[in-house]
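K.L.:
Dropping a structure here in structure tokens format, bear with me for questions.
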Amino acid sequence: MNGEQQLDADAGSGMEEVELSWEDYLEETGSTAVPYGSFKHVDTRLQNGFAPGMKLEVAVRTDPETYWVATVITTCEQLLLLRYDGYGEDRRADFWCDIRKADLYPIGWCEQNKKTLEAPEGIRDKVSDWDEFLRQTLIGACSPPVPLLEGLRNGRNPLDLIAPGSRLECQAFQDSLSTWIVTVVENIGGRLKLRYEGLESSDNYEHWLYYLDPFLHHVGWAAQQGYELQPPSAIRHLKNEAEWQEILAKVKEEEEEPLPSYLFKDKQVIGIHTFSVNMKLEAVDPWSPFGISPATVVKVFDEKYFLVEMDDLRPENHARRSFVCHADSPGIFPVQWSLKNGLHISPPPGYPSQDFDWADYLKQCGAEAAPQRCFPPLISEHEFKENMKLEAVNPILPEEVCVATITAVRGSYLWLQLEGSKKPIPECIVSVESMDIFPLGWCETNGHPLSTPRRARVYKQRKIAVVQPEKQVPSSRTVHEGLRNQELNSTESVMINGKYCCPKIYFNHRCFSGPYLNKGRIAELPQCVGPGNCVLVLREVLTLLINAAYKPSRVLRELQLDKDSVWHGCGEVLKAKYKGKSYRATVEIVKTADRVTEFCRQTCIKLECCPNLFGPRMVLDKCSENCSVLTKTKYTHYYGKKKNKRIGRPPGGHSNLACALKKASKRRKRRKNVFVHKKKRSSASVDNTPAGSPQGSGGEDEDDPDEGDDDSLSEGSTSEQQDELQEESEMSEKKSCSSSPTQSEISTSLPPDRQRRKRELRTFSFSDDENKPPSPKEIRIEVAERLHLDSNPLKWSVADVVRFIRSTDCAPLARIFLDQEIDGQALLLLTLPTVQECMDLKLGPAIKLCHHIERIKFAFYEQFAN
């Protein structure tokens, strides 16, 4: 099953992809959005074309048949705040109106349409001669254009006037100042897809510009500025001169009404530059904005425009990249700007060294550096900061807009990492005033496609997916392929689904279940839980585990919130029922996906079961911890909580496990502690239990004569316990790897009652005192023959040591050797005290491990000492 099928299966089981939630995405990534007001070009687009001070003829509110002059006080999208002329500074009569619904007309409309122009009642007595008042107040007045009012009345935004098919004039910004007609193919929120007049869509010369781009103008601009209309050099070769002139003549004959010039009133005003030919500077190549390189002013067109060429020291036959600039063009810097800002400057192609030096380069070229005064002042006050999110145009694929993260800010320039791009690209450099960047949500608002990172895709959770195990056994090939894909994909799913989205948590019921959990009940659990929110998924997992325990209240106590916790997660109240009593305790659960794997592992260790019993990884036929060699009677050798140097709880640090049935009056005298809990803190936990809680480990211990760490050790064996004993006996029979019978093998030949008695005695010998040496039978080594080594252990690597440990019955300890990077030399130096201290092992496992180390030492002296 491939990755796509896996994703589809997930969606079908309870997850469906929905629109991107920016609030959730920002929370997951730990970032913030760039403030909306930082994008001036977008803010301008939202203006309705009106400006404070404009005058209109407006219907009088108390008498709709009459009209009067009103002044625009302020604007807010489609709303205007108006004040009738004559009220002066009195704001009490100000009123709001909706442009699309109100009767608003330009000055002179009433006279043309023979409508009554009369002052409202509230001010009629203030002025004696209203005709003279109007003549004075309308001197120099500005009124909105008629097309604007008509368009707004029809529900159209001013920007909507730039409709597909509209014509504009576009300057060639690559190598010359030639201007040519372009046709609007698409307008998405002011971002225009343009096609040169005379070309078809199949010619692949369409390009994107924002409508306020300084190189885009209304039709007639070239004639006003004295520029000739001619196709840019990039497309000139596609037709001969006669064909281009024919196209131009056809456009002029059609005489379409040009787009109103007021649409471009907010365009940047081009100032006068002071650059001269042969000046050197630093520049960002607009066609490849991924670095800063040396460049040269190669041509000055006029007082407003000049041509910059990226330096290239290779032979002349290489194509040169140039672009037209003006005084305020972004992406050009004075010499040494990169050095002053701690940035790397890329040497020009053909430069003999990777270490570029401006002084040597200027001397070599015989050129001068452009003085600082030629460059516009940098914008120091802006709201762009590192790790903020925005939307940005992909400079390689201009039709694509991606989510972007600001990775660096230098003055008024940003380094952006685009996420979710069809083709991965390096960080690109843009100005804070670039018209190719937009606030988060711009694409969604304007219907523009947005490329989002995979981990940002939000899935709506119908319910936490619980996959039940199949009753029908599939073919072995299908099973193995499916499991392999799940194992490969499980580690990636944490990042794919976001910071707070937990991957599937698998219950690997074939793994060692430890002393608290019933193997039979675990086998009945769902195959997996999730994916979904970390807290919800892990809460469900822990609830299922608690219910699969011999004593749910005991497992709940093991899982309860610890004051020394390092997870910094959230506390969730979980419940357990045992023998008619309800218990609840606060359990800490991690909130982020990156901690799920370790949380599951540590929880398994806390419950003294195989670290792979549950987690994001599905175990195949063989567990990596080699837990199949373990039985319930041996759990103390391998897994257990490791509370370093902590004897009992601190004062007041009692268990937070509370019983729903408070029976303080029935509190009995606690019996002598014959069976001390294996956890060091348990005795203190008993002493400090609140009066309202059941005594001992939450209350159930007082009622049971079989008080031990494990309900399976009780006198009255239940059906689950018998099943457990039978499973362990079968496991021991399959194991049989030694010439002499092992302790577990001997137990299989005994009657069930003998087995139970034997199990109790053996386990009690460990839970009585964890530092008490085990009996000789208990530490009996299954493989006692002399060890023969194929290589010198002094030269073993960490991997060699781990490989050897995994081959023994101490396989679960191999991870410690890997984590502590114990190689062959370190292995030969280990002794029982150092093993106990450094590896934090109990005496039983430490003795068993040291036995294997002694075997290695003996073989070393015998085979390699000479």
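A Cβ is built for glycine as well, from the same backbone N, Cα and C atoms used for every other residue.
Residues as originally present; substitutions not included.
Sequence annotations record features per position, and here Swiss-Prot assigns domain 'SAM' to 796-864. Recorded in Swiss-Prot as a mutagenesis result, Phe173 to Ala carries the remark: Reduced histone-binding. What Swiss-Prot notes for the published mutagenesis of Trp180 to Ala is this: Abolishes histone-binding. Here the residue is the original one, while Swiss-Prot reports the published mutagenesis Tyr196 to Ala with the comment Reduced histone-binding.
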K.L.:
In terms of DSSP three-state secondary structure, what is the assignment for Phe173 (mutagenesis position)?
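P.N.:
Looking at the DSSP assignment, Phe173 (mutagenesis position) belongs to neither helix nor strand, so coil.
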K.L.:
Taking just the CA atoms, what is the gap between Trp180 (mutagenesis position) and Phe173 (mutagenesis position) in Å?
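P.N.:
Given the Cα positions, Trp180 (mutagenesis position) is 11 Å from Phe173 (mutagenesis position).
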K.L.:
Within 10 Å of the Cβ of Trp180 (mutagenesis position), how many other Cβ atoms can you find? Include all protein chains, please.
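P.N.:
Counting Cβ neighbours of Trp180 (mutagenesis position) within 10 Å gives 21.
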K.L.:
Using C-alpha atoms only, work out the spacing between Phe173 (mutagenesis position) and Tyr196 (mutagenesis position) and round it to an integer in Å.
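P.N.:
The separation of the Cα atoms works out to 14 Å.
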K.L.:
10 Å Cβ neighbour count around Phe173 (mutagenesis position)?
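P.N.:
There are 22 of them.
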K.L.:
For Tyr196 (mutagenesis position), what is the secondary structure by DSSP, using just helix, strand and coil?
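P.N.:
The three-state answer is strand.
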K.L.:
Would you identify the secondary structure of Trp180 (mutagenesis position) according to DSSP, in three states?
P.N.:
strand
K.L.:
Mind tallying the domain 'SAM' (796-864) by DSSP state, helix then strand then coil?
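P.N.:
Summed over the domain 'SAM' (796-864), the classes give 51 helix, 0 strand, 18 coil.
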